[in-house]
Amino acid sequence: MAAKDVKFGNDARIKMLRGVNILADAVKVTLGPKGRNVVLDKSFGSPTITKDGVSVAREIELEDKFENMGAQMVKEVASKANDAAGDGTTTATVLAQSIITEGLKAVAAGMNPMDLKRGIDKAVIAAVEELKKLSVPCSDSKAIAQVGTISANSDSTVGELIAQAMEKVGKEGVITVEEGSGLQDELDVVEGMQFDRGYLSPYFINKPETGSIELESPFILLADKKISNIREMLPVLEAVAKAGKPLLIIAEDVEGEALATLVVNTMRGIVKVAAVKAPGFGDRRKAMLQDIATLTAGTVISEEIGLELEKTTLEDLGQAKRVVINKDTTIIIDGVGDEAAIQGRVAQIRQQIEEATSDYDKEKLQERVAKLAGGVAVIKVGAATEVEMKEKKARVEDALHATRAAVEEGVVAGGGVALIRAASAITAAGLKGDNEDQNVGIKVALRAMESPLRQIVVNAGEEASVIANNVKAGSGSYGYNAYSEEYGDMIAMGILDPTKVTRSALQYAASIAGLMITTECMITDLPRDDKGADMGAGGMGGMGGMGGMM
C-alpha cells in the first residue's frame, strides 16, 4: 500500500479552499447575460468554446492533491445540479463557493462546524419553502420562450424554437437536438406515432416521387407472429376489400408467398396493402404493438391470448386517419383510439418509468410515452463552423432542460432575485437556530443567497454592493437587468429562472458545502519517487554497444 500524506485542521481547510476557489473562479466568469466564454483545450481536434458551467468544471484537475480534493467536491455540486435540472450549474458553484468561504471563516473563528452545518441546513429548508411560494406556473409558450432564451444566454431564436417545439409535440413529447447541415436552425416535427421500421417491399410504393407509401384512412392489422401463409390472411383481405379501404399490416415479419400475394394484389389494384415489421424486439416488441393497438383502437392478434388470424374480423383492426411509410420509418397519424384508454396506457408506462432501474430502460419507456402522448420534434442546430456548432448545441440542450424544468415546477424571477427575496423573507420571519453557532450558519447561508446576483453584476462590470442593496430594498420581482443595465420587474422583462433549477442549485450547493465545512482531516497518496527507477532504466542505454558482439 502506498504511503499517505495527511493534513489536519486549518492546513487541510486552507488547501481545500484554494482548490474550491480555482474551480469556482473559472466557472463563475460564465454567469449572467454578460458572462464570458471559457476555451477548453482538447488533446485532439480544435479547442471547445463554452459558456456552460458544468463543462468548465469537468475539465479541471489540479496538480496538488489536497487542492484537487476541494475542486472535485465542488465539481460534484455542478454535476448534481446538471443531473437534477439540466441547468443552474454555475449558480450552484457560486453558491457553494460562498457558503464554503464564509463557513470556513466561522470555523477559523472558533465556531462548532456541526452546528454551522445544522444552521445552513435550516436556512436552506426555509428558502426552498419560500421559493415554492414565489413560484408561478409556466404554461404559455411566451413564458417557455423566455426561459429558453435566458438559459441559452439571451439567444431569443433558441427560446422561440423550443417554445414552438413544445407547442407542437406537447409537454410530454420528445424533443431532440441534432447538428444541422446549414447555417440556420431548423425545427422538424413528426406528429403521430413514428417507429423505425420501413416497408417490406418497394412494390408497395404508391408515391414514386417521394419513394414512400401513403395510406388514407387505412385499417391496421397488428399480429404478434410471422405471416408466411396467405390462407390465414384471406378472410381479413376479403373483408377489407369489401370495405374499400387500404390495409397496413404490422407483424413480426411477412415473408414468402404471403408477401408475394400481397404485392400482386396491390399492383393489380384489388386491395391496397402495405406491410412493415413490428418495432422493437422480444418483450419490448409486444409492448409497442400494444401501444399501437391502444392508439388505433385495434387488437393485437396473438396466439398467446387465443386469437388467430383466420378468425380476425374488421372489429379487431385498428384505424387511423393517415399512414406514411418510407424506407426506414412508419408514421401513424391520428389514430382513432379512445383518449381515456391512451391516457391510461401512458399512466401505466409512467409507473414503469418510476420502477425502472437502468437509464436505458427509462429512456425507451419515455420514448413510448412521447409517441403515445404527443409526438417527436427535432431541433437541428445550424452554424458556420464546427466549433460554433458544438458550443451552440450545448446551449440549446441546456435551454431545453431549463424549459422542461420550468414546465414541471414553475418559474421565479431570474437574475438572482428569487434567492434574495427568499433570504429577505427568512430574515423577516426571524428564523433562529438552537444556539449561537447555528445562527451564524443561518447567516452564512443567507449571505450566500446574494452571491449569484453579485456575480452577475460583477461579470457585467458594475458595482455589486450598490446594486445588491438597491435590489434588496425593492420587493416582489423587482431586480436588475444586467443585459440592458436597468432596474425593473424581472418577470415583465422576461427574465425568468425555472424554480427547479434555482432550488436544486441551492440544495446541492448547501449539501456539499456543509460537508466540506465539517472536514477536519484530509488524506491522500504521497507522490511516488520514481527518480531511482528512471536512472536504473536509463543506465541500460549503454547496451547499444552490444551491436558489435555480432
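Backbone N, Cα and C atoms are what each Cβ position is placed from, and that goes for glycine too.
Don't expect the noted substitutions in this model, because it carries the original residues.
The ATP binding site feature in Swiss-Prot is assigned to THR30, LEU31, GLY32, PRO33, LYS51, ASP87, GLY88, THR89, THR90, THR91, GLY415, ASP497. Neighbour count (other Cβ atoms within 10 Å of the Cβ, all protein chains): 26 for GLY415 (ATP binding site). According to DSSP, GLY415 (ATP binding site) sits in a coil region rather than a helix or strand.
Taking Cβ-Cβ distances under 8 Å and a sequence separation of 6 or more, the neighbours of ALA2 (variant position) in its chain are ASP525, LEU526, ARG528. For the natural variant ALA2 to Pro, the note given by Swiss-Prot reads: In strain: WA / Serotype O:8.
One natural variant catalogued in Swiss-Prot, GLU355 to Asp, is accompanied by this note: In strain: WA / Serotype O:8. For GLU355 (variant position), the Cβ neighbour count at a 10 Å cut-off comes to 10, with all displayed protein chains included.
With THR30, LEU31, GLY32, PRO33, LYS51, ASP87, GLY88, THR89, THR90, THR91, GLY415, ASP497 listed as the residues that bind ATP, the site has a largest C-alpha separation of 17 Å.
The two recorded residues, GLY88 (ATP binding site) and GLU355 (variant position), show a Cα separation of 27 Å.
The binding-site residues considered are GLY32, GLY88; of these, GLY32 has the fewest other C-beta atoms within 10 angstroms of its C-beta. Note: the Cα of LYS51 (ATP binding site) and the Cα of GLU355 (variant position) are spaced 35 Å from each other. When the alpha carbons of THR30 (ATP binding site) and GLU355 (variant position) are compared, the span between them is 37 angstrom.
Put plainly, the binding-site residues THR30, THR90 were compared by Cβ crowding within 10 Å, and the winner is THR90.
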